[in-house]
Amino acid sequence: MAKELADKAKEAFVDDDFDVAVDLYSKAIDLDPNCAEFFADRAQAYIKLESFTEAVADANKAIELDPSLTKAYLRKGTACMKLEEYRTAKTALEKGASITPSESKFKKLIDECNFLITEEEKDLVQPVPSTLPSSVTAPPVSELDVTPTAKYRHEYYQKPEEVVVTVFAKGIPKQNVNIDFGEQILSVVIEVPGEDAYYLQPRLFGKIIPDKCKYEVLSTKIEICLAKADIITWASLEHGKGPAVLPKPNVSSEVSQRPAYPSSKKVKDWDKLEAEVKKQEKDEKLEGDAALNKFFREIYQNADEDMRRAMSKSFVESNGTVLSTNWQEVGTKTIESTPPDGMELKKWEI
């Protein structure tokens, strides 16, 4: 049955009926979710519809299912080039070319990527400050494009060197979460059996360093850390929603421009919405490591540079048993491990 649907999808694709092709491939995937061919072919239909982030996600899934499927690398490279993700595209195309050296399409697209990367580097005029401010007040948490059809709420906040995206999805097993990072792409896919899949696949406001990005699946949410390629303040999470600015010390949160979305509905009170989000975060009941991480993060975000250095040094040197914010106290000595009352410190030899 799945193959019959895929055959009909191919016929629709040939007839330039790409929406129907996507729908039929999706039904085939529901019946056979481990077929890499279906994902690679749906990626091609998405490319025709100019849904490039969806195409990248499908190509990544096809590669995960079958790393030797050459056309999956071709689809990923093509979609990434459309998104101006030339380095990510080049990496995918080079991998595909290594599998099938005789395929001329790869060489042609790789040459095009090299040319576009060179042109992009020529156009880079972003000034880099000689010194960075010692303390920067992080912008407030910003609510993102929440629509009535969104399955899970998500939001982000940022620091000078990273953007942290939180998806509030409770009780999701780690194996049901698939997250990919591109040069300027984030792809979050949550697939729970018996439920509609959740997709968060924005083209990001700024470029990131994929190898330094990471994520963690917690009991109440998924936390994603995006390492910024440039030390700039993102005006939003998504591309094209405002100019980038260099961070300034102690910028008032009142100056931060909040996102406005075209709508026929009553204008939202973003100050009230932000207060509600912060209250939900504050009231959120976490346990174990998740609670400790939240506590540590909240203190760290509001600390100055000396406090952050003190916290990091004391926590690391004491093996997690001491957390100090006094740099004058801990900066000149080694912090010994101090077990809680009633517990004994033991050293293990391997």
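The backbone N, Cα and C atoms fix where each Cβ goes, and this holds for glycine too.
Here the original residues are kept at every noted site.
The domain 'CS' annotation in Swiss-Prot covers 149-238.
Taken from Swiss-Prot, the feature domain 'SGS' covers 260-350.
Taken residue by residue with DSSP, Y157 (mutagenesis position) is part of a strand. Swiss-Prot lists Y157 to A or R among its mutagenesis entries, and the accompanying note reads: Diminishes the interaction with barley HSP90.
What Swiss-Prot says about the mutagenesis result for F168 to S or R is this: Diminishes the interaction with barley HSP90. Around F168 (mutagenesis position), the same-chain residues at least 6 positions away in sequence with a Cβ under 8 Å from its Cβ are Y152, R153, H154, T220, K221. Following the DSSP three-state reduction, the secondary structure of F168 (mutagenesis position) is strand.
A sphere of 10 angstroms centred on the C-beta of Y199 (mutagenesis position) encloses 14 other C-beta atoms. Quoted from Swiss-Prot, the note on the mutagenesis of Y199 to A or R is: No effect on the interaction with barley HSP90.
The DSSP secondary structure for T220 (mutagenesis position) is coil. Quoted from Swiss-Prot, the note on the mutagenesis of T220 to A or R is: No effect on the interaction with barley HSP90.
According to Swiss-Prot, the experimentally introduced change K221 to E is described as follows: Diminishes the interaction with barley HSP90.
For the domain 'CS' (149-238), the DSSP counts in helix, strand and coil order read 6 helix, 44 strand, 40 coil.
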